[in-house]
Amino acid sequence: MIVFVRFNSSYGFPVEVDSDTSIFQLKEVVAKRQGVPADQLRVIFAGKELQNHLTVQNCDLEQQSIVHIVQRPQRKSHETNASGGDKPQSTPEGSIWEPRSLTRVDLSSHILPADSVGLAVILDTDSKSDSEAARGPEAKPTYHSFFVYCKGPCHKVQPGKLRVQCGTCRQATLTLAQGPSCWDDVLIPNRMSGECQSPDCPGTRAEFFFKCGAHPTSDKDTSVALNLITNNSRSIPCIACTDVRNPVLVFQCNHRHVICLDCFHLYCVTRLNDRQFVHDAQLGYSLPCVAGCPNSLIKELHHFRILGEEQYNRYQQYGAEECVLQMGGVLCPRPGCGAGLLPEQGQKKVTCEGGNGLGCGFVFCRDCKEAYHEGECDSMFEASGATSQAYRVDQRAAEQARWEEASKETIKKTTKPCPRCNVPIEKNGGCMHMKCPQPQCKLEWCWNCGCEWNRACMGDHWFDV
């Protein structure tokens with residue numbers, strides 16, 4: 001396979017590697033090509049420095065992945081905490097916790113909350129993939145943490161890849177001080193920091209971005225993350241068709257209703273045909289949960305890219321028209337025109353201005369939308385609801401399509417009481433080191449043994465699955 005190496009952030013070149021090629025071997029190839037000592041090279045990928053003993057497969061490097069290699073002398077601080085503080089001291093047995101790459105982070109617990117503590121953002125499937133990756137290429141995990149809309153060449157929802165770059169030099173040479181734990185860490189600027197490894201760059205600000213995971217991408221290829229779309233790890237039936245599909249979209253209502261992407265597409269098109277999208281002053285043109293739950297408008301409007309190019313263009317047009325109407329304007333009623341106009345308040349005679357080739361020149365009545373006339377309007381009809389295509393949801397299906405109900409069942413199966421205060425605590429992946437969230441307790445204990453955390457637990461089964 002081929003990986004692309006960017007050396008000192010200046011230029012890139014391809015390097016042929018195997019899945020079992022070590023990072024040190026990759027350094028040796030680059031060092032020979034560049035005429036520099038291999039021990040001065042540092043390999044940066046997805047927000048962390050890759051250690052010499054790791055292999056290409058262990059690091060989740062895929063065909064035509066881009067890695068950054070910088071020439072920088074080793075420092076004493078690097079020996080203990082080279083990758084941003086995620087690596088603890090060696091255990092008595094010598095086991096070392098490698099800092100977790102962005103390729104293994106899962107933020108769905110932020111959108112799909114549970115009562116977890118500790119490393120709640122790492123799902124059980126992610127922990128399994130750690131051990132599976134070491135067994136060979138045939139065990140490569142199929143679980144996808146992120147989904148994006150790829151505008152090209154895919155033109156559809158695809159698994160995504162989370163990446164990070166330095167906010168100063170805009171190179172992907174920044175190692176994170178700690179990994180993101182929620183979507184806000186990724187989507188809100190200036191929340192996360194690290195250390196840029198590029199020579200002469202003092203940058204510490206992390207900037208996250210996403211790429212389509214279905215095809216090789218260049219440095220500049222980015223895609224928008226769809227944070228409501230997730231793997232249907234709990235096998236929740238779709239609220240509309242009641243089938244168990246994957247992936248699914250989870251609305252941000254209290255019940256976290258689940259809908260498959262095909263039914264979400266139909267829901268959007270139906271509401272679009274009826275012009276029943278909601279115009280929100282802050283969010284824009286959006287839709288609530290299909291069950292009509294309050295306070296559930298979709299905030300990330302790129303989810304409507306699922307409509308496809310033609311319908312999405314119509315969505316944008318209707319959104320712009322709705323904005324004009326909200327401002328007190330009118331739309332030209334002549335077929336094929338529909339220009340947005342802002343006549344004076346109380347002005348009955350409206351002319352679709354023909355300036356700049358935007359208007360058609362049609363003169364119409366503001367009240368009845370017919371050709372302009374003197375006197376009373378002959379007839380006025382309510383446009384809304386005349387041809388409404390009702391999109392109804394079965395109440396029983398709505399009750400079964402709740403992500404939170406499945407979450408409660410999961411919690412029952414995955415919780416253990418704190419050994420000191422008996423408060424139930426859920427383990428949602430990650431290590432065996434638990435901490436009671438109760439302020440009066442805060443006991444650190446071992447999930448495996450059920451006793452207070454000690455050095456024996458640390459050395460014996462800290463990271464057992």
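Placement of Cβ uses the backbone N, Cα and C atoms for every residue, glycine included.
Per Swiss-Prot, the features are:
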ACT_SITE  CYS431  active site
BINDING   CYS253, HIS257, CYS289, CYS293  Zn(2+) 2 binding site
BINDING   CYS365, CYS368, HIS373, CYS377  Zn(2+) 4 binding site
BINDING   CYS446, CYS449, CYS457, HIS461  Zn(2+) 6 binding site
MUTAGEN   TRP403 to Ala  Increased autoubiquitination
Cα-nearest neighbour of CYS431 (active site) within the listed binding-site residues, CYS253, HIS257, CYS289, CYS446, CYS449:
CYS446
The binding-site residues listed are CYS253, HIS257, CYS293, CYS446, HIS461; by CA-CA distance, the one closest to CYS377 (Zn(2+) 4 binding site) is CYS293
Residue among binding-site residues CYS365, HIS373, CYS457, HIS461 with Cα closest to the Cα of CYS293 (Zn(2+) 2 binding site):
CYS365
Sort the binding-site residues CYS253, CYS289, CYS446, CYS457, HIS461 by C-alpha distance from CYS365 (Zn(2+) 4 binding site) and give me just the closest.
CYS289
Taking just the CA atoms, what is the gap between HIS257 (Zn(2+) 2 binding site) and CYS449 (Zn(2+) 6 binding site) in Å?
37
Note: among recorded positions CYS365, CYS431, CYS449, least Cβ-dense neighbourhood at 10 Å is CYS449
Candidate with the highest Cβ count within 10 Å, taken from the binding-site residues CYS253, CYS289, CYS368, CYS446, CYS457
CYS289
Under 8 Å between C-beta atoms and at least six apart in sequence, can you list the same-chain neighbours of HIS373 (Zn(2+) 4 binding site), or say none if there are none?
CYS365
Same-chain residues six or more away whose CB lies under 8 A from the CB of HIS461 (Zn(2+) 6 binding site)?
MET432, CYS446, ASN448
May I have the list of same-chain residues other than CYS446, CYS449, CYS457, HIS461 whose Cβ is within 8 Å of the Cβ centroid of the recorded Zn(2+) 6 site, in sequence order?
MET432, TRP447, ASN448, CYS451, TRP453, ASN454, ALA456, MET458, ASP460, TRP462
Look at the binding-site residues HIS257, CYS293, CYS377 and tell me which residue has the greatest number of other C-beta atoms within 10 angstroms of its C-beta.
HIS257
CYS368 (Zn(2+) 4 binding site): which of the binding-site residues CYS253, CYS289, CYS449, CYS457 is the nearest Cα neighbour?
CYS289
For CYS457 (Zn(2+) 6 binding site), which DSSP three-state class applies?
helix
